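According to Swiss-Prot, the mutagenesis experiment Tyr62 to Ala carries the annotation: Complete loss of budding. In Swiss-Prot, a mutagenesis experiment is listed as Tyr92 to Ala, annotated with the note Complete loss of budding. For the mutagenesis result Pro93 to Ala, the note given in Swiss-Prot is Complete loss of budding. Here Swiss-Prot notes a mutagenesis experiment, Lys258 to Arg, with the remark: Complete loss of membrane association and budding. A mutagenesis experiment is reported in Swiss-Prot for this position, Lys258 to Ala, and the note states: Complete loss of membrane association and budding. The natural variant Ser147 to Gly is recorded by Swiss-Prot, whose note states: In strain: Isolate NiV/MY/99/VRI-0626.
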Amino acid sequence: MEPDIKSISSESMEGVSDFSPSSWEHGGYLDKVEPEIDENGSMIPKYKIYTPGANERKYNNYMYLICYGFVEDVERTPETGKRKKIRTIAAYPLGVGKSASHPQDLLEELCSLKVTVRRTAGSTEKIVFGSSGPLNHLVPWKKVLTSGSIFNAVKVCRNVDQIQLDKHQALRIFFLSITKLNDSGIYMIPRTMLEFRRNNAIAFNLLVYLKIDADLSKMGIQGSLDKDGFKVASFMLHLGNFVRRAGKYYSVDYCRRKIDRMKLQFSLGSIGGLSLHIKINGVISKRLFAQMGFQKNLCFSLMDINPWLNRLTWNNSCEISRVAAVLQPSIPREFMIYDDVFIDNTGRILKG
């Protein structure tokens, strides 16, 4: 069955239209890894492989690695035999590399490294990772492992306030997530294009609902109920704009037909934690295709879109419950957007 979207009636320039569940029938579910404990009470490290997309190039050996671990104190008191104090959980993204090594070899070598964790600040709170140790199977990721890396804390750390400044902290890895990049390419639309606004344009957004195997309310997420009565969480992303010349708008029904012809296919991966992969199997307009970098395989990382929801998916199974196309007027240029807002003592809002 070909993916399609149900028709929408639109007398305005806005509309919401659901995609058929067949468009995420293959690859719309990520299973969680069941923890195992050894005789000493420590978690046994595991790995899992994800293959989102159509797997057009099954043997190219390109893969994205992200590992998860406990942030714990380095010091240990030998005379008391106390276990190291666990402070929080963090994700350590390693990025893309090409390797023919067995996943177990990658995992064991990662676990043998000494990975340090430090809390600092710039425009936002940051987490700095450093690592040391011999590299063999992990040579394709040598740059990030030997040079260190820095991330916005909210994206990679569950409770950054628990990371101590007066003690050395280390990451004890317990899970390695491997996303095989087996399609003809993986492409993330540049932020400048995602923020592109234009008058007389219709913005093409996606509203994605996720069913997560967790108590959303305990995580501070209100959520909503799907048609089966399950609580789901949602996020929205921007794909591009339908632009018409001569100062006119396309109708929403016209845009819907354009989207229908694109025959979009959705799947989940583990780029940056959780990622939505979109494959364009049909026909796409030249202008919209240009906005997507002339790529038919797109990837959106939830780490960048909604880091709070992304952290919830780290150790829980997750599946797509619903995907809808949302058509809205593009925000006009005259609408002022402030990345930084300051308020003076008179209450006036000033541009930063």
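Placed from the backbone N, Cα and C atoms, the Cβ positions cover glycine too.
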Coarse DSSP state, helix versus strand versus coil, of Ser147 (variant position): helix
Using Cα positions only, nearest of the recorded positions to Tyr62 (mutagenesis position) (Tyr92, Pro93, Ser147, Lys258): Pro93
Cα-nearest neighbour of Lys258 (mutagenesis position) within the listed recorded positions, Tyr92, Pro93, Ser147: Pro93
Among Pro93, Ser147 [recorded positions], residue with fewest other Cβ within 10 Å: Ser147
In the chain carrying Tyr92 (mutagenesis position), residues 6 or more apart in sequence that have Cβ under 8 angstroms from it: Ile66, Cys67, Tyr68, Gly69, Val115, Phe129, Val156, Leu171, Ile173
Cα distance (Å, whole number) from Pro93 (mutagenesis position) to Ser147 (variant position): 14
Count of other CB atoms lying within 10 Å of the CB belonging to Lys258 (mutagenesis position): 18
Assigned conformation of Pro93 (mutagenesis position) - DSSP reduced to three states: strand
Collapsed DSSP category at Tyr62 (mutagenesis position): strand
